[in-house]
Amino acid sequence: MEPGEVKDRILENISLSVKKLQSYFAACEDEIPAIRNHDKVLQRLCEHLDHALLYGLQDLSSGYWVLVVHFTRREAIKQIEVLQHVATNLGRSRAWLYLALNENSLESYLRLFQENLGLLHKYYVKNALVCSHDHLTLFLTLVSGLEFIRFELDLDAPYLDLAPYMPDYYKPQYLLDFEDRLPSSVHGSDSLSLNSFNSVTSTNLEWDDSAIAPSSEDYDFGDVFPAVPSVPSTDWEDGDLTDTVSGPRSTASDLTSSKASTRSPTQRQNPFNEEPAETVSSSDTTPVHTTSQEKEEAQALDPPDACTELEVIRVTKKKKIGKKKKSRSDEEASPLHPACSQKKCAKQGDGDSRNGSPSLGRDSPDTMLASPQEEGEGPSSTTESSERSEPGLLIPEMKDTSMERLGQPLSKVIDQLNGQLDPSTWCSRAEPPDQSFRTGSPGDAPERPPLCDFSEGLSAPMDFYRFTVESPSTVTSGGGHHDPAGLGQPLHVPSSPEAAGQEEEGGGGEGQTPRPLEDTTREAQELEAQLSLVREGPVSEPEPGTQEVLCQLKRDQPSPCLSSAEDSGVDEGQGSPSEMVHSSEFRVDNNHLLLLMIHVFRENEEQLFKMIRMSTGHMEGNLQLLYVLLTDCYVYLLRKGATEKPYLVEEAVSYNELDYVSVGLDQQTVKLVCTNRRKQFLLDTADVALAEFFLASLKSAMIKGCREPPYPSILTDATMEKLALAKFVAQESKCEASAVTVRFYGLVHWEDPTDESLGPTPCHCSPPEGTITKEGMLHYKAGTSYLGKEHWKTCFVVLSNGILYQYPDRTDVIPLLSVNMGGEQCGGCRRANTTDRPHAFQVILSDRPCLELSAESEAEMAEWMQHLCQAVSKGVIPQGVAPSPCIPCCLVLTDDRLFTCHEDCQTSFFRSLGTAKLGDISAVSTEPGKEYCVLEFSQDSQQLLPPWVIYLSCTSELDRLLSALNSGWKTIYQVDLPHTAIQEASNKKKFEDALSLIHSAWQRSDSLCRGRASRDPWC
């Protein structure tokens, strides 16, 4: 976006904020309450005013405080400087903005800006907003509209160092929002005209800050507030305001332009759960617009109000949270009233007597069938709003006229909802046979026996695992792994010759899967039929069998993992949902949960489900630890962050963004694909059990969270991956791709035999006292200019006795920095790919930002990183013999060959690392309880190979490899592969040390655990 467009957008947002405030004051004859810190209307205003004043600053960290002190009276400056909770100039800038709003003097200050352009150019770049005469004039005109609006803002607010407004979780629950404090006249008959005024005067401009930053209503501030003060990017010359003080772009705002807009995760109440939320926060619903929307829907067909129909649509778009709609009734049932579906059956039963009446607010005859549900929405929503009105949330009661046109008194509906009708007449209509029973779950019976709440437990497993026969952009189809496996059938994706033949004959494994799939579908249909019988009969006396089924579903609902049969494709007898555990699950205690709530969670009262240890880049040889955090709103992908913010949120994916989940070959990877495939995230599991555990946890989180059916498909055919792998194997084996059979595919660590053949090397991590391990001249990044240009300087670096010293020059004796590489001060080193200079790497420090260094060549950089990593792992690597470096890679086993290779996950291009013939293997050696094996090769083979040491992720993966090896070897020699135990103590110790190093190294790859595997992560 060009600089002029960015500035125009900022001023447009200010205009909308001011007009919104003016609309309240214009529509009210009584005295309007003062605006306070916690009011949402202040968030919008201060957010955009702060944008305007920050745009183009040369020094963002100082804010505009350095400028406004020249124009501000001495008493005000002293008042701001002595604030106890504001510690930075950026925070003082916003405190000054609050003071100017309190005094209604912001317009006067901007006039001083106009008269002192020379002073402005001292602190702003030339294309700043306040340095543009036209933009500053318009800015001043807009601000003049705030002259008669009363503000009572507290200046001493601790969040001002980080944001121009109060984060949601800072807001006291007992304080009413500005809209709740408005006089009743604003909520009454003037509501429609108020919103119409806002819509007309806004000239059809949306509340869209996507060019600048997400607005305060589009995301929660939880992921930004505790961090270092984030300020707008300084790419003023490029005209792109990529980051703002308000925080990173929210993923929800990226989807506003897509056709199938998703529901905001802010509304986490599942509409299919009967229990309503006890309180509704002001961030979830705005009472003024809730009531006005109902009134507008009731009056939409009146000829006098026809001119406001456009405004009604606009208000709905602005205040409703969009989602993928299955029907009109679903659309109206949930967005503003998450709990209103508890009365849905009553509304449907009431609507049966009015089938012939016109649908409310609908012009298309196609929606006539939905009229019974639609007509009931208005009164039920209004009634529910009045029922939930509490002293903490004053929702004004208003008269609803929509039911009067339909001949049904509102009092009857209220009586029915309050349980004053005969239970035998409740829910008189069964839902259509093609409708999922989750979308039409019954509501509260008037006099329900103390049974389980079956509307909360209906998870409709078939809605989640929609067995897609063909994945997008695939050539051939494959079977779904999540079909329940039969006796003797492997749980992994079939890749044996028999499975390949079945795929060719049955069109992707149809010979195996139809019967279990039909059985599962039949079970779901039978359960749905039982539910229909329950709806048709009196609810107070359901059948005993149905009680057991529904109670079982209810008992399963709170469990983080669903049943094995539903989720992971294994038989029911293999464990209950509560027993589904995996060693990669990280148990979060209260301290860690507090860290997550402060640094990660985006929503108020966001609930944690699972924290799972996974990784990325394994198949490419660039293994990095990743924590996958599942809440009721998002899938968070976490890396190790800076000291001030221990968790770095690499990505937050809303459940409503997920389109489908693709499982890789032999379930070694899981790919999350968002709507329109705009974002894809490949996660390494390297373990079949972990993949199943993750998928079960993901489904459970979505069902209990904000995602509504239909759930994302699970694609398990891995067709494209199979084709790419077959092509690679065919090229290496010099055969046709159709003749390739893959017996095993896994993500492993492999000791390169070329390094092993060189023999053991002395360990450099513990040099003799007084020796210098490494020294030399390097460049280090000294800072970054306001335009983003990096400044690099030379320095002399010495690594001695495990301590890294940085000197300005070779002749200096006083170091600029000294770091104990083996202690808590350092967390490791890694290659830096985001700098301007080549051959750059980072030394990760615990008490300050990373030290970024740059070498003259790739070889020099590799040598430095090797020495630094050895120094960091001093406490892990045993003294004496250092294990050979292990390469994270893919291991592929075919009918006659073994391959180790790297795979580019973007292009599916394979690069071979090592090849061996299966027939050349003479024996396999293992250690009981350890997840590694040694492949011994025959000495009389044509190609003499040293032993291969292969480390896997767990013992179950080792068993899978050994089974595939034995099966392939037996096919060749008709006898079992010789299996021995590792006898030599030195080798056993060496392998175990290497395994320990792998476990700690994949943590240290992102400075996890400060280089100590025994510590909890990121404490």
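Note: Cβ is positioned from N, Cα and C throughout, glycine not excepted.
Taken from Swiss-Prot, the feature domain 'RUN' applies to 36-158.
Sequence annotations record features per position, and here Swiss-Prot assigns domain 'PH' to 771-873. If you average pLDDT over the domain 'PH' (771-873) in this model, you get 83.
Quoted from Swiss-Prot, the note attached to the mutagenesis of GLY828 to Asp states: Loss of interaction with sifA. Mapped onto three states, the DSSP output places GLY828 (mutagenesis position) in strand.
Record note (Swiss-Prot) on the mutagenesis of ARG830 to Asp: Loss of interaction with sifA. Around the Cβ of ARG830 (mutagenesis position), a 10 Å sphere holds 20 further Cβ atoms from the protein chains shown.
Among the sequence features in Swiss-Prot, the mutagenesis site ARG831 to Ala is noted as follows: Alters interaction with sifA. Sequence-distant neighbours of ARG831 (mutagenesis position) (same chain, 6+ residues apart, CB-CB distance under 8 A): ALA840, PHE841, GLN842, MET861, MET865.
According to its DSSP assignment, CYS869 (mutagenesis position) is helical. Cβ neighbour count for CYS869 (mutagenesis position): 20 (other Cβ atoms within 10 Å of its Cβ, all protein chains included). Per Swiss-Prot, mutagenesis CYS869 to Asp is noted as: Loss of interaction with sifA.
Note: the CA-CA distance between GLY828 (mutagenesis position) and CYS869 (mutagenesis position) rounds to 6 Å.
Each residue contributes its Cα atom, and for ARG830 (mutagenesis position) and CYS869 (mutagenesis position) those atoms are 9 Å apart. Counting Cβ atoms from all protein chains shown, GLY828 (mutagenesis position) has 26 others lying within 10 Å of its own Cβ.
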